Amino acid sequence: MVLDSGAQAYDQAPPSPPTSPPSLRHRLKPSDRDGPPLYPWSQSLALPLALAVPPALQPQPEQQPFSQMLLGHRGHMRRSESTYSVNSTGRRGRGTLGRPPPGRGRNPGGGTLRPAASLPHIAKTQRDAGHIASKSPCMLVALRPTNMDRERDKFFQSHYTYNPQFEYQEPMPTAVLEKYCEASGQFIHQAVGIIEAVLEKFGTYEHFEAATGGQLLTKCQIWSIVRKYMQKEGCAGEVVVQLSEDLLSQAVMMVENSRPTLAINLTGARQYWLEGMLRHEIGTHYLRGVNNARQPWHNAEGRLRYGLRPANPTEEGLASLHSVLFRKQPFLWRAALLYYTIHRAARMSFRQLFQDLERYVQDADVRWEYCVRAKRGQTDTSLPGCFSKDQVYLDGIVRILRHRQTIDFPLLTSLGKVSYEDVDHLRPHGVLDNTRVPHFMQDLARYRQQLEHIMATNRLDEAELGRLLPD
(Lines of atoms letter the chains of each structure in order from A; the text may use other names.)
(Lines give C-alpha, C1' and ligand atoms only; values in the text may rest on other atoms or scores of the structure.)
Protein backbone atom coordinates (compact mmCIF):
# COMPACT_ATOMS: atom_id res chain seq x y z
CA MET A 1 0.00 0.00 0.00
CA VAL A 2 1.27 3.44 -0.85
CA LEU A 3 0.05 6.14 1.47
CA ASP A 4 -0.39 9.52 -0.15
CA SER A 5 -1.92 12.41 1.74
CA GLY A 6 -0.48 14.97 -0.65
CA ALA A 7 -2.01 15.92 -3.98
CA GLN A 8 -5.68 15.18 -3.87
CA ALA A 9 -6.66 16.18 -7.41
CA TYR A 10 -5.83 13.44 -9.83
CA ASP A 11 -5.04 15.33 -13.01
CA GLN A 12 -1.96 17.16 -11.76
CA ALA A 13 -0.28 18.33 -8.61
CA PRO A 14 -2.06 21.15 -6.79
CA PRO A 15 -0.96 24.70 -7.54
CA SER A 16 -0.88 27.42 -4.95
CA PRO A 17 -4.01 27.56 -2.80
CA PRO A 18 -7.01 28.45 -4.98
CA THR A 19 -8.70 31.76 -4.54
CA SER A 20 -12.11 30.27 -5.10
CA PRO A 21 -13.71 27.40 -3.19
CA PRO A 22 -12.91 23.95 -4.54
CA SER A 23 -15.60 22.42 -6.66
CA LEU A 24 -16.90 18.95 -6.20
CA ARG A 25 -17.08 16.19 -8.67
CA HIS A 26 -18.48 12.68 -8.54
CA ARG A 27 -19.09 10.08 -11.12
CA LEU A 28 -20.57 6.63 -11.21
CA LYS A 29 -18.89 3.69 -12.77
CA PRO A 30 -20.14 3.26 -16.33
CA SER A 31 -21.64 -0.18 -15.93
CA ASP A 32 -24.73 -0.33 -18.08
CA ARG A 33 -24.44 -4.06 -18.43
CA ASP A 34 -23.26 -6.88 -16.26
CA GLY A 35 -19.87 -8.28 -16.97
CA PRO A 36 -16.50 -9.23 -15.62
CA PRO A 37 -14.17 -6.65 -14.16
CA LEU A 38 -10.61 -7.50 -15.07
CA TYR A 39 -7.28 -6.84 -13.41
CA PRO A 40 -6.53 -3.65 -15.35
CA TRP A 41 -2.97 -2.85 -14.40
CA SER A 42 0.34 -4.49 -15.15
CA GLN A 43 1.25 -6.88 -12.36
CA SER A 44 4.72 -5.40 -12.41
CA LEU A 45 3.11 -2.27 -11.01
CA ALA A 46 1.66 -4.09 -8.02
CA LEU A 47 4.62 -3.11 -5.87
CA PRO A 48 5.22 -0.42 -3.28
CA LEU A 49 6.64 2.79 -4.70
CA ALA A 50 9.68 3.24 -2.49
CA LEU A 51 10.83 6.31 -4.36
CA ALA A 52 7.84 8.00 -5.92
CA VAL A 53 8.38 10.78 -8.43
CA PRO A 54 6.51 13.93 -7.33
CA PRO A 55 3.23 14.19 -9.24
CA ALA A 56 4.14 17.59 -10.64
CA LEU A 57 7.17 16.05 -12.41
CA GLN A 58 5.37 13.01 -13.74
CA PRO A 59 3.81 12.82 -17.20
CA GLN A 60 0.08 13.01 -16.62
CA PRO A 61 -1.90 10.38 -18.49
CA GLU A 62 -5.60 10.74 -18.85
CA GLN A 63 -7.18 9.82 -15.53
CA GLN A 64 -9.55 6.91 -15.87
CA PRO A 65 -12.00 5.36 -13.47
CA PHE A 66 -11.17 1.95 -12.06
CA SER A 67 -13.85 0.49 -14.31
CA GLN A 68 -12.53 1.92 -17.57
CA MET A 69 -8.80 1.16 -17.55
CA LEU A 70 -7.81 -0.64 -20.74
CA LEU A 71 -5.12 -3.27 -20.97
CA GLY A 72 -4.60 -4.60 -24.46
CA HIS A 73 -6.69 -7.58 -25.44
CA ARG A 74 -8.04 -8.06 -21.94
CA GLY A 75 -10.60 -5.37 -22.45
CA HIS A 76 -11.61 -3.17 -19.56
CA MET A 77 -12.22 -3.65 -15.92
CA ARG A 78 -15.87 -3.10 -15.27
CA ARG A 79 -17.24 -3.41 -11.80
CA SER A 80 -20.86 -3.28 -10.91
CA GLU A 81 -22.29 0.18 -10.41
CA SER A 82 -20.98 2.23 -7.58
CA THR A 83 -19.50 5.67 -7.15
CA TYR A 84 -16.32 7.16 -8.50
CA SER A 85 -15.84 10.56 -6.89
CA VAL A 86 -12.86 12.78 -7.57
CA ASN A 87 -12.33 16.09 -5.84
CA SER A 88 -11.36 19.03 -8.02
CA THR A 89 -9.88 22.47 -7.91
CA GLY A 90 -11.16 23.80 -11.18
CA ARG A 91 -8.32 22.70 -13.44
CA ARG A 92 -8.48 21.08 -16.85
CA GLY A 93 -10.76 18.09 -16.93
CA ARG A 94 -12.60 19.22 -13.83
CA GLY A 95 -16.25 19.95 -13.62
CA THR A 96 -18.47 21.69 -11.13
CA LEU A 97 -21.13 19.67 -9.46
CA GLY A 98 -23.16 22.74 -8.83
CA ARG A 99 -24.19 24.78 -5.86
CA PRO A 100 -26.70 23.15 -3.58
CA PRO A 101 -29.47 25.36 -2.36
CA PRO A 102 -28.94 27.33 0.82
CA GLY A 103 -29.65 25.49 4.00
CA ARG A 104 -28.36 22.44 5.78
CA GLY A 105 -25.34 20.71 4.42
CA ARG A 106 -23.43 23.80 3.30
CA ASN A 107 -20.34 25.34 4.76
CA PRO A 108 -19.04 28.82 4.03
CA GLY A 109 -16.35 27.47 1.73
CA GLY A 110 -18.83 25.82 -0.57
CA GLY A 111 -18.14 22.23 0.44
CA THR A 112 -20.77 19.81 1.59
CA LEU A 113 -21.15 18.91 5.24
CA ARG A 114 -23.77 16.27 4.62
CA PRO A 115 -22.66 12.77 5.62
CA ALA A 116 -21.25 11.16 2.50
CA ALA A 117 -22.74 7.76 3.23
CA SER A 118 -26.28 9.13 3.38
CA LEU A 119 -26.38 10.24 -0.25
CA PRO A 120 -26.86 8.49 -3.55
CA HIS A 121 -24.50 9.66 -6.27
CA ILE A 122 -25.07 11.12 -9.71
CA ALA A 123 -22.60 11.03 -12.57
CA LYS A 124 -21.14 14.14 -14.14
CA THR A 125 -22.43 15.28 -17.50
CA GLN A 126 -20.34 15.49 -20.64
CA ARG A 127 -20.19 19.23 -20.18
CA ASP A 128 -19.03 18.83 -16.60
CA ALA A 129 -16.79 15.82 -16.97
CA GLY A 130 -14.65 17.41 -19.65
CA HIS A 131 -12.23 15.57 -21.88
CA ILE A 132 -12.80 12.07 -20.55
CA ALA A 133 -16.56 12.04 -20.89
CA SER A 134 -16.52 13.91 -24.20
CA LYS A 135 -14.57 11.04 -25.77
CA SER A 136 -16.94 8.29 -24.70
CA PRO A 137 -19.77 9.32 -22.40
CA CYS A 138 -20.96 6.43 -20.31
CA MET A 139 -24.56 5.54 -19.73
CA LEU A 140 -24.72 7.11 -16.28
CA VAL A 141 -23.06 10.30 -17.48
CA ALA A 142 -25.56 10.56 -20.33
CA LEU A 143 -28.43 10.23 -17.86
CA ARG A 144 -27.41 13.11 -15.63
CA PRO A 145 -29.49 16.20 -16.50
CA THR A 146 -27.36 18.93 -18.03
CA ASN A 147 -29.57 21.60 -16.44
CA MET A 148 -29.83 19.98 -13.01
CA ASP A 149 -28.51 22.96 -11.06
CA ARG A 150 -30.93 25.39 -12.65
CA GLU A 151 -33.88 23.05 -12.14
CA ARG A 152 -32.87 22.49 -8.54
CA ASP A 153 -32.95 26.23 -7.92
CA LYS A 154 -36.43 26.44 -9.45
CA PHE A 155 -37.62 23.51 -7.39
CA PHE A 156 -36.43 24.90 -4.07
CA GLN A 157 -37.65 28.41 -4.88
CA SER A 158 -41.11 26.98 -5.57
CA HIS A 159 -41.16 25.45 -2.08
CA TYR A 160 -41.11 21.97 -3.58
CA THR A 161 -44.17 22.40 -5.83
CA TYR A 162 -42.41 22.57 -9.23
CA ASN A 163 -41.73 19.46 -11.31
CA PRO A 164 -38.28 19.80 -12.90
CA GLN A 165 -38.00 19.75 -16.68
CA PHE A 166 -34.70 18.00 -17.31
CA GLU A 167 -32.49 18.21 -20.37
CA TYR A 168 -29.85 15.68 -21.39
CA GLN A 169 -26.92 15.40 -23.71
CA GLU A 170 -27.43 13.57 -26.98
CA PRO A 171 -27.73 10.83 -27.92
CA MET A 172 -29.83 9.39 -25.14
CA PRO A 173 -29.21 5.69 -24.38
CA THR A 174 -32.72 4.63 -25.32
CA ALA A 175 -32.01 0.91 -25.06
CA VAL A 176 -30.85 1.34 -21.47
CA LEU A 177 -33.83 3.54 -20.60
CA GLU A 178 -36.18 0.89 -21.95
CA LYS A 179 -34.38 -1.83 -20.00
CA TYR A 180 -34.72 0.03 -16.69
CA CYS A 181 -38.07 1.76 -17.13
CA GLU A 182 -40.07 -0.53 -14.85
CA ALA A 183 -39.72 -0.72 -11.09
CA SER A 184 -40.00 -3.95 -9.18
CA GLY A 185 -42.12 -4.30 -6.10
CA GLN A 186 -40.97 -7.81 -5.29
CA PHE A 187 -39.07 -6.76 -2.18
CA ILE A 188 -40.92 -3.56 -1.27
CA HIS A 189 -42.16 -5.07 1.99
CA GLN A 190 -38.57 -5.84 2.98
CA ALA A 191 -37.41 -2.33 1.98
CA VAL A 192 -40.07 -0.61 4.08
CA GLY A 193 -39.41 -2.96 6.98
CA ILE A 194 -35.71 -2.08 7.00
CA ILE A 195 -36.38 1.67 6.83
CA GLU A 196 -38.97 1.54 9.59
CA ALA A 197 -36.73 -0.61 11.77
CA VAL A 198 -34.05 2.10 11.61
CA LEU A 199 -36.47 4.92 12.38
CA GLU A 200 -38.16 2.97 15.15
CA LYS A 201 -34.86 2.47 16.92
CA PHE A 202 -33.15 5.81 16.22
CA GLY A 203 -35.92 8.27 15.34
CA THR A 204 -34.15 9.76 12.31
CA TYR A 205 -31.45 8.67 9.93
CA GLU A 206 -29.19 11.41 11.25
CA HIS A 207 -29.47 9.98 14.76
CA PHE A 208 -28.82 6.50 13.38
CA GLU A 209 -25.63 7.69 11.70
CA ALA A 210 -24.37 9.47 14.80
CA ALA A 211 -25.10 6.46 17.01
CA THR A 212 -23.71 3.72 14.79
CA GLY A 213 -20.95 5.44 12.82
CA GLY A 214 -18.86 6.48 15.77
CA GLN A 215 -16.47 9.39 15.89
CA LEU A 216 -14.75 10.87 12.86
CA LEU A 217 -11.20 9.61 12.48
CA THR A 218 -8.00 11.60 12.17
CA LYS A 219 -5.61 11.08 9.27
CA CYS A 220 -3.26 9.07 11.45
CA GLN A 221 -6.10 6.82 12.60
CA ILE A 222 -7.25 6.30 9.00
CA TRP A 223 -3.73 5.42 7.85
CA SER A 224 -3.40 2.92 10.67
CA ILE A 225 -6.72 1.19 9.94
CA VAL A 226 -6.15 1.11 6.17
CA ARG A 227 -2.59 -0.19 6.54
CA LYS A 228 -3.71 -3.00 8.83
CA TYR A 229 -6.58 -3.90 6.51
CA MET A 230 -4.38 -4.05 3.41
CA GLN A 231 -1.98 -6.32 5.29
CA LYS A 232 -4.86 -8.61 6.23
CA GLU A 233 -5.85 -8.94 2.56
CA GLY A 234 -2.28 -9.26 1.29
CA CYS A 235 -2.70 -6.06 -0.72
CA ALA A 236 0.14 -4.02 0.77
CA GLY A 237 1.88 -2.24 -2.09
CA GLU A 238 -0.85 -2.90 -4.64
CA VAL A 239 -3.20 -0.01 -3.94
CA VAL A 240 -2.36 3.67 -3.58
CA VAL A 241 -4.34 5.32 -0.79
CA GLN A 242 -5.18 9.03 -0.80
CA LEU A 243 -7.20 11.18 1.57
CA SER A 244 -9.52 14.01 0.56
CA GLU A 245 -12.03 16.34 2.16
CA ASP A 246 -13.94 16.94 -1.07
CA LEU A 247 -15.38 13.53 -1.96
CA LEU A 248 -19.13 13.07 -1.88
CA SER A 249 -18.88 9.33 -1.28
CA GLN A 250 -17.19 7.49 1.56
CA ALA A 251 -14.50 6.17 -0.75
CA VAL A 252 -13.76 5.67 -4.43
CA MET A 253 -11.58 3.32 -6.47
CA MET A 254 -9.93 4.43 -9.70
CA VAL A 255 -6.79 3.93 -11.73
CA GLU A 256 -4.32 6.80 -11.52
CA ASN A 257 -0.93 6.64 -13.24
CA SER A 258 -1.65 2.98 -14.04
CA ARG A 259 -2.06 2.16 -10.35
CA PRO A 260 -5.24 1.12 -8.56
CA THR A 261 -6.03 4.04 -6.25
CA LEU A 262 -8.40 4.23 -3.30
CA ALA A 263 -9.46 7.74 -2.26
CA ILE A 264 -11.05 8.05 1.18
CA ASN A 265 -13.28 10.88 2.34
CA LEU A 266 -11.90 12.42 5.52
CA THR A 267 -15.30 13.89 6.41
CA GLY A 268 -17.04 10.52 6.17
CA ALA A 269 -14.43 8.21 7.71
CA ARG A 270 -16.13 7.14 10.91
CA GLN A 271 -14.85 4.89 13.62
CA TYR A 272 -17.16 1.93 13.02
CA TRP A 273 -17.73 2.33 9.28
CA LEU A 274 -14.26 2.60 7.76
CA GLU A 275 -13.45 -1.08 7.79
CA GLY A 276 -16.85 -1.83 6.26
CA MET A 277 -15.97 0.47 3.38
CA LEU A 278 -12.67 -1.40 2.96
CA ARG A 279 -14.47 -4.74 2.94
CA HIS A 280 -16.77 -3.35 0.24
CA GLU A 281 -14.13 -1.82 -2.04
CA ILE A 282 -11.09 -4.03 -1.44
CA GLY A 283 -12.41 -7.23 0.11
CA THR A 284 -15.23 -7.63 -2.40
CA HIS A 285 -14.89 -5.68 -5.65
CA TYR A 286 -11.10 -5.58 -5.86
CA LEU A 287 -10.40 -9.19 -4.89
CA ARG A 288 -13.21 -10.60 -7.05
CA GLY A 289 -11.86 -8.53 -9.94
CA VAL A 290 -8.35 -9.90 -9.43
CA ASN A 291 -9.67 -13.46 -9.28
CA ASN A 292 -11.87 -12.92 -12.31
CA ALA A 293 -8.89 -12.07 -14.50
CA ARG A 294 -7.58 -15.62 -14.00
CA GLN A 295 -10.76 -17.33 -15.16
CA PRO A 296 -11.66 -18.51 -18.68
CA TRP A 297 -14.82 -16.38 -18.46
CA HIS A 298 -12.89 -13.14 -17.87
CA ASN A 299 -14.24 -11.60 -21.09
CA ALA A 300 -17.59 -11.37 -22.85
CA GLU A 301 -16.84 -14.32 -25.11
CA GLY A 302 -15.99 -16.51 -22.14
CA ARG A 303 -19.14 -15.51 -20.27
CA LEU A 304 -21.20 -16.40 -23.32
CA ARG A 305 -19.40 -19.71 -23.78
CA TYR A 306 -20.10 -20.74 -20.18
CA GLY A 307 -23.66 -19.39 -20.23
CA LEU A 308 -23.17 -17.12 -17.25
CA ARG A 309 -25.99 -15.16 -15.66
CA PRO A 310 -25.60 -11.41 -14.97
CA ALA A 311 -23.11 -10.89 -12.15
CA ASN A 312 -24.39 -7.52 -10.98
CA PRO A 313 -27.03 -8.54 -8.41
CA THR A 314 -24.60 -10.90 -6.69
CA GLU A 315 -21.71 -8.42 -6.93
CA GLU A 316 -23.58 -5.50 -5.41
CA GLY A 317 -25.52 -7.62 -2.96
CA LEU A 318 -22.34 -9.20 -1.65
CA ALA A 319 -20.51 -5.85 -1.40
CA SER A 320 -23.47 -4.27 0.40
CA LEU A 321 -23.57 -7.11 2.92
CA HIS A 322 -19.84 -6.82 3.51
CA SER A 323 -20.22 -3.10 4.17
CA VAL A 324 -22.29 -3.82 7.28
CA LEU A 325 -20.65 -7.09 8.28
CA PHE A 326 -19.58 -7.13 11.96
CA ARG A 327 -21.48 -3.94 12.82
CA LYS A 328 -23.49 -4.04 16.01
CA GLN A 329 -26.40 -2.49 14.11
CA PRO A 330 -26.00 -3.77 10.52
CA PHE A 331 -28.97 -1.94 9.00
CA LEU A 332 -29.26 -1.97 5.20
CA TRP A 333 -30.65 1.57 5.06
CA ARG A 334 -29.28 2.86 1.78
CA ALA A 335 -30.16 -0.19 -0.30
CA ALA A 336 -33.66 -0.19 1.18
CA LEU A 337 -34.27 3.53 0.61
CA LEU A 338 -33.07 3.37 -3.00
CA TYR A 339 -35.39 0.44 -3.64
CA TYR A 340 -38.34 2.22 -2.05
CA THR A 341 -37.67 5.52 -3.85
CA ILE A 342 -37.61 3.87 -7.27
CA HIS A 343 -40.75 1.89 -6.52
CA ARG A 344 -42.60 5.12 -5.64
CA ALA A 345 -41.09 7.11 -8.52
CA ALA A 346 -42.73 4.75 -11.00
CA ARG A 347 -46.11 5.92 -9.71
CA MET A 348 -45.46 9.57 -8.81
CA SER A 349 -44.35 12.89 -10.18
CA PHE A 350 -41.10 14.40 -8.92
CA ARG A 351 -42.75 16.72 -6.39
CA GLN A 352 -45.02 13.95 -5.13
CA LEU A 353 -42.02 11.68 -4.67
CA PHE A 354 -40.11 14.41 -2.85
CA GLN A 355 -43.00 14.93 -0.46
CA ASP A 356 -43.46 11.19 0.02
CA LEU A 357 -39.83 10.72 1.07
CA GLU A 358 -40.22 13.28 3.85
CA ARG A 359 -41.66 10.56 6.06
CA TYR A 360 -38.22 8.92 6.05
CA VAL A 361 -35.72 11.70 5.26
CA GLN A 362 -36.01 15.21 6.65
CA ASP A 363 -33.00 16.75 4.91
CA ALA A 364 -34.31 18.39 1.71
CA ASP A 365 -30.94 18.22 -0.03
CA VAL A 366 -30.70 14.49 0.54
CA ARG A 367 -34.25 13.96 -0.68
CA TRP A 368 -33.51 15.96 -3.84
CA GLU A 369 -30.60 13.69 -4.71
CA TYR A 370 -32.56 10.50 -4.14
CA CYS A 371 -35.38 11.84 -6.32
CA VAL A 372 -33.08 12.89 -9.16
CA ARG A 373 -31.44 9.49 -8.98
CA ALA A 374 -34.78 7.73 -9.34
CA LYS A 375 -36.03 10.08 -12.10
CA ARG A 376 -32.92 9.86 -14.31
CA GLY A 377 -33.79 9.80 -17.99
CA GLN A 378 -37.10 11.65 -17.68
CA THR A 379 -37.56 15.07 -19.26
CA ASP A 380 -40.98 15.96 -17.87
CA THR A 381 -40.91 14.79 -14.27
CA SER A 382 -44.55 15.69 -13.71
CA LEU A 383 -45.20 12.24 -15.18
CA PRO A 384 -44.76 8.99 -13.28
CA GLY A 385 -41.62 7.10 -14.23
CA CYS A 386 -38.32 5.79 -12.91
CA PHE A 387 -34.85 4.53 -13.73
CA SER A 388 -34.81 1.26 -11.84
CA LYS A 389 -31.17 0.18 -11.94
CA ASP A 390 -30.49 1.03 -8.29
CA GLN A 391 -32.91 -1.62 -7.12
CA VAL A 392 -30.09 -4.10 -7.78
CA TYR A 393 -28.58 -3.48 -4.33
CA LEU A 394 -31.46 -4.74 -2.23
CA ASP A 395 -32.36 -7.32 -4.86
CA GLY A 396 -28.89 -8.82 -4.63
CA ILE A 397 -28.86 -8.66 -0.84
CA VAL A 398 -32.17 -10.48 -0.46
CA ARG A 399 -31.25 -13.20 -2.96
CA ILE A 400 -27.93 -13.90 -1.27
CA LEU A 401 -29.52 -13.99 2.19
CA ARG A 402 -32.25 -16.31 0.93
CA HIS A 403 -29.59 -18.83 -0.15
CA ARG A 404 -26.96 -17.99 2.47
CA GLN A 405 -26.97 -21.49 3.96
CA THR A 406 -26.08 -23.20 0.69
CA ILE A 407 -23.79 -20.67 -1.04
CA ASP A 408 -20.09 -21.55 -1.03
CA PHE A 409 -18.89 -18.00 -0.30
CA PRO A 410 -15.11 -18.60 -0.60
CA LEU A 411 -15.62 -20.32 -3.95
CA LEU A 412 -17.98 -17.55 -5.07
CA THR A 413 -15.15 -15.08 -4.46
CA SER A 414 -12.47 -17.25 -6.04
CA LEU A 415 -14.42 -17.68 -9.28
CA GLY A 416 -14.49 -13.92 -9.86
CA LYS A 417 -17.38 -11.87 -11.17
CA VAL A 418 -20.05 -14.54 -11.28
CA SER A 419 -23.53 -15.02 -9.87
CA TYR A 420 -24.04 -17.30 -6.89
CA GLU A 421 -26.36 -19.29 -9.16
CA ASP A 422 -23.44 -20.27 -11.41
CA VAL A 423 -21.05 -21.48 -8.73
CA ASP A 424 -21.91 -25.19 -8.94
CA HIS A 425 -21.85 -25.10 -12.73
CA LEU A 426 -18.43 -23.43 -12.81
CA ARG A 427 -16.82 -25.41 -10.01
CA PRO A 428 -15.05 -27.93 -12.32
CA HIS A 429 -13.82 -25.19 -14.68
CA GLY A 430 -12.45 -22.58 -12.30
CA VAL A 431 -8.76 -21.73 -12.03
CA LEU A 432 -8.39 -21.77 -8.26
CA ASP A 433 -4.62 -21.75 -7.81
CA ASN A 434 -3.44 -18.53 -6.17
CA THR A 435 -6.89 -16.98 -6.04
CA ARG A 436 -7.55 -14.67 -3.13
CA VAL A 437 -10.29 -14.91 -0.52
CA PRO A 438 -10.86 -11.99 1.89
CA HIS A 439 -9.64 -12.49 5.42
CA PHE A 440 -13.12 -12.10 6.88
CA MET A 441 -14.22 -15.29 5.10
CA GLN A 442 -11.46 -17.38 6.64
CA ASP A 443 -13.61 -18.09 9.70
CA LEU A 444 -16.64 -19.22 7.74
CA ALA A 445 -18.68 -20.09 10.81
CA ARG A 446 -18.33 -16.54 12.14
CA TYR A 447 -19.07 -15.12 8.68
CA ARG A 448 -22.32 -17.08 8.51
CA GLN A 449 -23.25 -15.99 12.04
CA GLN A 450 -22.94 -12.39 10.91
CA LEU A 451 -25.31 -13.04 8.01
CA GLU A 452 -27.83 -14.35 10.53
CA HIS A 453 -27.35 -11.17 12.57
CA ILE A 454 -28.03 -9.06 9.46
CA MET A 455 -31.20 -11.07 8.82
CA ALA A 456 -32.46 -10.48 12.36
CA THR A 457 -31.49 -6.79 12.57
CA ASN A 458 -33.28 -5.99 9.31
CA ARG A 459 -36.33 -8.07 10.22
CA LEU A 460 -36.02 -10.35 7.23
CA ASP A 461 -38.22 -13.40 7.68
CA GLU A 462 -36.92 -16.76 6.47
CA ALA A 463 -40.32 -18.14 5.53
CA GLU A 464 -41.29 -14.99 3.64
CA LEU A 465 -38.06 -15.01 1.64
CA GLY A 466 -38.73 -18.64 0.80
CA ARG A 467 -42.15 -17.73 -0.59
CA LEU A 468 -40.72 -14.82 -2.59
CA LEU A 469 -37.79 -16.86 -3.93
CA PRO A 470 -38.79 -20.52 -4.06
CA ASP A 471 -36.15 -23.11 -4.95
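Heads up, the Cβ atoms here are built off N, Cα and C, so glycines get one too.
No substitution from the list is modelled in this structure, which keeps its original residues.
What Swiss-Prot records for this protein:
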| type | residues | note |
| --- | --- | --- |
| ACT_SITE | Glu281 | active site, nucleophile |
| BINDING | His280, His285, Glu316 | Zn(2+) binding site |
| MUTAGEN | Lys219 to Glu | Reduced binding to microtubules |
| MUTAGEN | Trp223 to Ala | Reduced binding to microtubules |
| MUTAGEN | Arg227 to Ala | Reduced binding to microtubules |
| MUTAGEN | His280 to Ala | Abolished tyrosine carboxypeptidase activity |
| MUTAGEN | Glu281 to Ala or Gln | Abolished tyrosine carboxypeptidase activity |
| MUTAGEN | His285 to Ala | Abolished tyrosine carboxypeptidase activity |
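Location within the structure of each feature annotated in Swiss-Prot.
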residue	record	DSSP (3 states)
Lys219	mutagenesis position	helix
Arg227	mutagenesis position	helix
His280	mutagenesis position	helix
His285	mutagenesis position	helix
Glu316	Zn(2+) binding site	helix
*Return the single residue from the recorded positions list (Glu281, Glu316) that has the minimum number of other CB atoms within 10 Å.*
Glu281
*For His285 (mutagenesis position), find which of the recorded positions Lys219, Trp223, Arg227, Glu316 come within 10 Å, Cα to Cα.*
Glu316
*Starting from the Cα of Glu316 (Zn(2+) binding site), work out which of the mutagenesis positions (Lys219, Trp223, Arg227, His280) are within 10 Å.*
His280
*How many whole Å apart are the CA atoms of Glu281 (mutagenesis position) and Arg227 (mutagenesis position)?*
14
*Near His280 (mutagenesis position), which residues of its own chain have a C-beta under 8 A away, given they sit six or more steps off in sequence?*
Ala319, Ser320, His322, Ser323
*asked:* Given a 10 Å Cβ-Cβ cut-off, pick out the one of the mutagenesis positions Lys219, Arg227, His285 that has the most other Cβ atoms nearby.
replied: His285
